[in-house]
Amino acid sequence: MGPWWALWLILTLPQILGGQSPTMPQGFSQMTSFQSNKFQGEWFVLGLADNTYKREHRPLLHSFITLFKLRDNSEFQVTNSMTRGKHCSTWSYTLIPTNKPGQFTRDNRGSGPGADKENIQVIETDYVKFALVLSLRQASNQNITRVSLLGRDWKITHKTIDRFICLTKTQNLTKNNLLFPDLTDWLLDPKVC
């Protein structure tokens, strides 16, 4: 094994074994601090884009509520609730903080060996109105990229939606990967990205 091969292996093996770790997308500043106590509470998932979703999935998914409950050990217990017809679907998981501000790994304890590792990064937030969240997961030889737009209420500014679109573009997501909101005729402010 030559020195270049060894260097390549050293640099890529952690990502191959551990999944992808979010890096700060172009046009977004690295968080220098993250205030978990301000982030906790109820959020509405107002925007969702995912590279595995297609236009035909839109009728199946729509805005939903997510609750971030801060535990004593700085982990978040996350509970999601979505209505589907006359039924309410709920699912929960734990987010474990990493050493980077606003970055977490999703706890897969109990999921068994080989469970998918998911890295989640709060890219941007003001804590009171909106948050942009990037999730990267390696599953069955497929990289899954998800971008979420969270709001404290159902109203969101045009600038925030533009920032959401900018973040999806940095992740090579297209309008076909946007599940909601419907942005078919949206005109992006070119000064935002």
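Every residue gets a Cβ built from N, Cα and C, even glycine.
The Cβ of Cys166 (mutagenesis position) lies under 8 Å from the Cβ of Gly27, Leu188, Val192, Cys193, each of these being in the same chain and 6 or more residues away along the sequence. For the mutagenesis result Cys166 to Ala, the note given in Swiss-Prot is Abolishes intermolecular disulfide bond formation.
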When DSSP is mapped onto helix/strand/coil, what comes out for Cys166 (mutagenesis position)?
helix
